[in-house]
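Worksheet for the structure shown next.
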Amino acid sequence: MAVLLAAVLASSLYLQVAADFDGRWPRQIVSSIGLCRYGGRIDCCWGWARQSWGQCQPVCQPQCKHGECVGPNKCKCHPGFAGKTCNQDLNECGLKPRPCKHRCMNTFGSYKCYCLNGYMLLPDGSCSSALSCSMANCQYGCDVVKGQVRCQCPSPGLQLAPDGRTCVDIDECATGRVSCPRFRQCVNTFGSYICKCHTGFDLMYIGGKYQCHDIDECSLGQHQCSSYARCYNIHGSYKCQCRDGYEGDGLNCVYIPKVMIEPSGPIHMPERNGTISKGDGGHANRIPDAGSTRWPLKTPYIPPVITNRPTSKPTTRPTPNPTPQPTPPPPPPLPTEPRTTPLPPTPERPSTRPTTIAPATSTTTRVITVDNRIQTDPQKPRGDVFIPRQPTNDLFEIFEIERGVSADEEVKDDPGILIHSCNFDHGLCGWIREKDSDLHWETARDPAGGQYLTVSAAKAPGGKAARLVLRLGHLMHSGDLCLSFRHKVTGLHSGTLQVFVRKHGTHGAALWGRNGGHGWRQTQITLRGADVKSVIFKGEKRRGHTGEIGLDDVSLKRGRC
């Protein structure tokens with residue numbers, strides 16, 4: 001009986017515990033999505049949110065960008081996207097097998113198939129031979145629209161030409177379709193356009209964006225002002241102003257000579273200490289004594305005329321004092337009278353001169369008359385002045401210099417002097433086109449203004465060349481030279497531009513060469529040695545080369561670059 005009562009008590013306790021279960025171990029119901037049983041209670045599972053009674057929706061954090069949430073933090077991406085949150089573009093063109101037969105171009109969230117010329121794109125992405133497209137002979141392929149063949153252009157900046165086959169460029173700058181930001185100008189390109197900073201501005205990243213910033217040409221040394229001028233930076237450019245004492249446009253400043261005009265009339269200078277009088281209002285200046293000697297210094301030879309004007313004879317009285325006392329001389333007829341003081345006689349070197357009339361001594365004062373006029377013919381040319389000996393100073397004729405001055409010294413005295421310059425706007429300036437060359441240098445019009453030289457197109461197969469020669473003549477003894485020129489070698493298979501020098505007989509190896517690039521460039525080459533007879537530009541082209549070789553602004557200066 002006691003055992004039975006214990007069993008009943010234990011079973012009642014078990015039932016009470018089961019009734020108080022809080023649902024900590026939920027069990028998902030198989031027949032429902034996102035529903036779980038928490039003991040005797042049914043609710044949404046973890047990672048699901050209740051939308052309506054009996055329906056639960058999964059929760060994804062972060063949300064799916066290009067897809068839908070199918071489970072807790074589980075996204076199903078739309079076609080063309082990938083990634084955990086479907087935020088990445090899927091490159092279908094890189095999949096295997098490739099989705100396109102000929103050409104594939106990936107786009108955001110999708111892709112496009114293109115066919116080669118002569119083929120037509122089918123709806124399934126494959127390409128099929130289209131006789132109509134081949135007959136259309138489109139420049140960039142074709143498309144069939146409503147049973148009609150239509151040529152296509154690959155860029156929105158291109159449009160079909162009137163012939164319906166080729167594509168021509170749309171000048172967005174001229175039509176006004178686009179507007180560039182401040183301080184930029186629109187530059188049209190084939191199929192598009194660019195906004196380029198104006199001249200004097202540079203594109204810089206400022207304040208989180210790209211802006212055209214003014215270039216300080218003065219501080220960067222990118223100006224053409226003369227060395228005797230000041231450079232002032234202005235917005236988008238600069239200006240030059242000659243310094244005090246110089247005049248010009250700022251690019252070329254010439255020294256203004258200072259002319260000092262003296263009063264008319266000769267200047268009388270006494271041999272010893274005295275005063276110098278200029279005209280009626282002269283200023284008295286004392287001539288200092290020469291050292292400790294009592295005798296006047298020997299006057300050096302000078303070109304002005306020296307006039308000896310004797311004074312009256314002073315009488316000498318027989319007194320114990322050996323020094324005679326001369327009488328003051330009468331005033332000369334000149335408007336200004338120099339004061340002269342006769343020297344007392346000494347035992348070592350008396351200043352009196354005996355005369356044939358009487359044994360009395362007399363003193364003679366020499367008055368120096370200086371002419372302040374400029375002498376037309378110098379007595380002797382200076383040794384550091386270079387004098388052309390020819391009647392005409394032609395550039396390529398004989399140019400002699402003063403004897404005793406070598407070419408090296410001439411370069412040191414005047415380095416960087418321009419001896420030749422040519423921009424080919426008015427001819428070849430002494431350059432010679434070799435007639436035996438296969439090709440020839442021809443002048444071409446520069447869109448920016450002026451002319452430049454270019455190599456003609458090759459018409460025969462094989463290597464062809466055009467040579468342009470400048471003979472230096474006697475300038476080859478000028479020492480080192482600096483050759484400066486602008487050039488361009490642009491386009492597909494443009495050819496080669498080279499520089500040679502001829503010293504003895506034929507020219508040697510090329511000093512410089514270029515076979516490609518983009519746009520105009522500036523180059524300087526130092527021609528070493530004093531035996532360079534000629535400078536040669538050689539442009540090579542082959543048949544079928546569509547590029548261009550250009551040459552402009554050639555100059556030669558003394559000294560190294």
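Glycine is treated like the rest: Cβ placed from N, Cα and C.
Although substitutions are noted, the structure shown does not include any of them.
Annotation comment: Swiss-Prot describes 52-87 as domain 'EGF-like 1'. In the predicted model, the domain 'EGF-like 1' (52-87) shows an average pLDDT of 86.
Annotated domain 'EGF-like 3' per Swiss-Prot: 132-168, in sequence order, evidence recorded as sequence analysis.
Annotated domain 'EGF-like 5' per Swiss-Prot: 214-254, in sequence order, evidence recorded as sequence analysis.
Here the domain 'MAM' (420-561) has, by DSSP, the following mix of helix, strand and coil residues: 5 helix, 71 strand, 66 coil. What Swiss-Prot records for 420-561 is domain 'MAM'.
Quoted from Swiss-Prot, the note attached to the mutagenesis of Asp384 to Glu states: Reduced cell spreading- and survival-promoting activities.
Nonlocal intrachain contacts for the domain 'EGF-like 1' (52-87), taken as residues 6+ away from its ends with a CB within less than 8 angstroms of a stretch CB, comprise 32-35, 44-46, 108-111.
Counting residue by residue with DSSP, the domain 'EGF-like 1' (52-87) contains 0 helix, 16 strand, 20 coil.
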